Amino acid sequence: MAASLPGPGSRLFRTYGAADGRRQRRPGREAAQWFPPQDRRRFFNSSGSSDASIGDPSQSDDPDDPDDPDFPGSPVRRRRRRPGGRVPKDRPSLTVTPKRWKLRARPSLTVTPRRLGLRARPPQKCSTPCGPLRLPPFPSRDSGRLSPDLSVCGQPRDGDELGISASLFSSLASPCPGSPTPRDSVISIGTSACLVAASAVPSGLHLPEVSLDRASLPCSQEEATGGAKDTRMVHQTRASLRSVLFGLMNSGTPEDSEFRADGKNMRESCCKRKLVVGNGPEGPGLSSTGKRRATGQDSCQERGLQEAVRREHQEASVPKGRIVPRGIDRLERTRSSRKSKHQEATETSLLHSHRFKKGQKLGKDSFPTQDLTPLQNVCFWTKTRASFSFHKKKIVTDVSEVCSIYTTATSLSGSLLSECSNRPVMNRTSGAPSSWHSSSMYLLSPLNTLSISNKKASDAEKVYGECSQKGPVPFSHCLPTEKLQRCEKIGEGVFGEVFQTIADHTPVAIKIIAIEGPDLVNGSHQKTFEEILPEIIISKELSLLSGEVCNRTEGFIGLNSVHCVQGSYPPLLLKAWDHYNSTKGSANDRPDFFKDDQLFIVLEFEFGGIDLEQMRTKLSSLATAKSILHQLTASLAVAEASLRFEHRDLHWGNVLLKKTSLKKLHYTLNGKSSTIPSCGLQVSIIDYTLSRLERDGIVVFCDVSMDEDLFTGDGDYQFDIYRLMKKENNNRWGEYHPYSNVLWLHYLTDKMLKQMTFKTKCNTPAMKQIKRKIQEFHRTMLNFSSATDLLCQHSLFK
């Protein structure tokens, strides 16, 4: 072994044989066990080691790490001679100061103890979070709390490719003694994620109480969105309340948290706790958003995004006496670098080419396991996003349980709901009266007196009721042979498959979701009746807006029917699945493994057309883009007024376009009807996985407060929007913040101006004027508080 002194930035690695392989280890000799020094702390500065551990818990560079034999935590001295071993006399001793051990945080090999053998670690699966581990968003002093970090999860036990999605978002702790009883008015649906329970105020802690002046709170939705002054006042008050609440959560003990051992239910009740205004820390989840996975690309753009996120954290911790102007704060956002079209196409092809299918054997042409790491950097976000987005738990709660000033303020939508909710609506496809005549949100109200077994039966009955059935029916009941013969697969997701067919001479989309079965579907557990019920009702509520009077729009995809069927997958659908797989490539498992008793939910939607992303080069002109923005803004504004709705995931894959012969499209907002030039296209909004809505005192939302992977994406403005939403609502996703709709409209406008090309160039004065208006819309829209505010006040829609 060479005896030269290491350079200042070099790292000492232990070698397990002589250089050039001239001398090999004796096969029968065991290595002596390594003993750590008794007192390591006296040799080092405690701040250096703590900083290293905070920077990356997964690294072995910490000199105080007892598990790293290369850095024993004390100055290097002469090695202890092993029994029977030889040490060359001419080998000089090395003296290495602790300063040389301050290495840059980066992924490194973890050396296992020699007595355990030197077998190579198995490669990570594509769905395994890659990159350095992150600290939990809660302060580390509460050792009894679970770490919400998704990357600490190990490999899935089931062995499926996406099987990790079930373990990524489940809590494994059991309730501690003395835990408060969960509130029955909150239903936590699913096993995918967890809702952090607020900690109670310690008995010995006394904080000064400050009363809030009711005059400073908005009295209606109009006042909440009418001007910048009221908006700033609302946000400052909400920020004060939330900082106190997060301070109370941090001050609790491990016994204050509510967890269930099965990971299915974790609930909180925050409104019954006494709110006191104090200097609370940052909200949960805010401390770790600045940590981003190492992608292997050290570029100025990445450093710029890190700096932008760091500035957001500094802004979030501004003292309460300092007022940050709302408009200036939003206009100074930093946009991450976007991928080129070539990069996006390459990533998509890699994703489709190298996905391991369930039950397939690896042949000589299969993707080699040792090359998984570069692929993980390419498709990590795509697969992780898919693995949890369709299996998010929906939180169903009462309005009083959501501590939001927006919620407690008098809402115009409350009176409108009572006026417009009890009328029969027309089926968009057939024109006949629909089987469901009014809202079904009341079905989500918790039944406090039911036991677990009765609750499960009740959920099944509710689903059957929405399907107008008494029990499951065969596939042939809703998909007769002539309908199946015309089926063509058009999409897929972790939830299942989407097919297109013809019903009554009209194209429709069929979405098939497996439920209540023991088999993993595409690596994830199947949904239950309890989990699928909110999905059905949300789709129905937004579809019903097409038949309302006071607030009406056809901008959300129409839901024609829902059925619960039982049986194995029909052969004609398998044939359509095979054709899609051979032409486009499928990332899903072939659905041929279901038994005869398998249950499915079959949702029939109107056919919405092609998504905006695929139409990026096919639109005629910027006038069409203006019509699309107008339709989207109007649809979101109507949903805000009627359902206090936030979409929260309106990327350009969730905007569908189809041709229409109508010259103008009609909508009604707060009783006032208006029209929009269609330019030959009708827009439909889809995918309500992350959405939030409220009706009849019931709030349904998706809690993503602990899902750090949602906020660490990179390479597109879309991922900045998730972080901006989190900053806007202080990571409290049950509250109503219509500004999130403005953020997504800004994202779509950005796409149209920078990543879409049009057949007709801006050569005429009229086209140039439209382009200037859209550019002005892009520059100024972040100063508006909601889609309703944009629609009514911005000059683009005048």
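Along the chain as shown, the residues are counted starting at 1.
Cβ atoms here come from the backbone N, Cα and C positions, even for glycine.
What you are looking at is a predicted structure, and each value in this text was computed from that prediction instead of being measured.
Marked as domain 'Protein kinase' by Swiss-Prot: 484-798.
Shown in sequence order, ALA509, ILE557, LEU656, LYS658, SER684, ILE686 are the residues of the chain, 6+ apart in sequence, with a C-beta less than 8 angstroms from the C-beta of GLY608 (ATP binding site). Summarising the annotation, Swiss-Prot assigns ATP binding site to 490-498, LYS511, 606-611, 649-654, 687-689.
Under the heading of mutagenesis, Swiss-Prot lists GLU492 to Ala and annotates it as follows: Markedly reduced affinity for histone H3 and reduced histone H3 phosphorylation. The DSSP secondary structure for GLU492 (mutagenesis position) is strand. In the shown protein chains, 19 other C-beta atoms lie within 10 A of the C-beta of GLU492 (mutagenesis position).
The active site, proton acceptor feature in Swiss-Prot is assigned to ASP649; the stated evidence is sequence analysis. Secondary structure at ASP649 (ATP binding site), as computed by DSSP, is coil.
Other Cβ atoms within 10 Å of the Cβ of HIS651 (mutagenesis position), summed over all protein chains shown, number 20. Looking at Swiss-Prot, you'll find the mutagenesis HIS651 to Ala noted as follows: Strongly reduced enzyme activity, markedly reduced affinity for histone H3.
Take the CB of ASP707 (mutagenesis position) and look out to 10 A: across all protein chains shown you find 24 other CB atoms. According to DSSP, ASP707 (mutagenesis position) is assigned to coil rather than to any helix or strand. For the mutagenesis experiment ASP707 to Leu, the note given by Swiss-Prot reads: Markedly reduced affinity for histone H3 and reduced histone H3 phosphorylation.
Here the residue is the original one, while Swiss-Prot reports the published mutagenesis ASP709 to Asn with the comment Markedly reduced affinity for histone H3 and reduced histone H3 phosphorylation. Counting Cβ atoms from all protein chains shown, ASP709 (mutagenesis position) has 21 others lying within 10 Å of its own Cβ.
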Simplified to three states, DSSP reports VAL498 (ATP binding site) as strand
Can you tell me the three-state DSSP label for GLY608 (ATP binding site)?
-> coil
Of GLU492, HIS651, ASP707, ASP709, i.e. the mutagenesis positions, those within 10 Å of VAL498 (ATP binding site) when Cα atoms are compared = GLU492
How many Å separate the Cα atoms of ASP707 (mutagenesis position) and THR689 (ATP binding site)?
-> 14
Cβ atoms other than its own within 10 Å of the Cβ of ASP649 (ATP binding site), all chains, total 23
Among GLU492, HIS651, ASP709, these being the mutagenesis positions, pick the one whose CA is nearest to that of THR689 (ATP binding site).
-> HIS651
The predicted model's mean pLDDT over the domain 'Protein kinase' (484-798) is 96
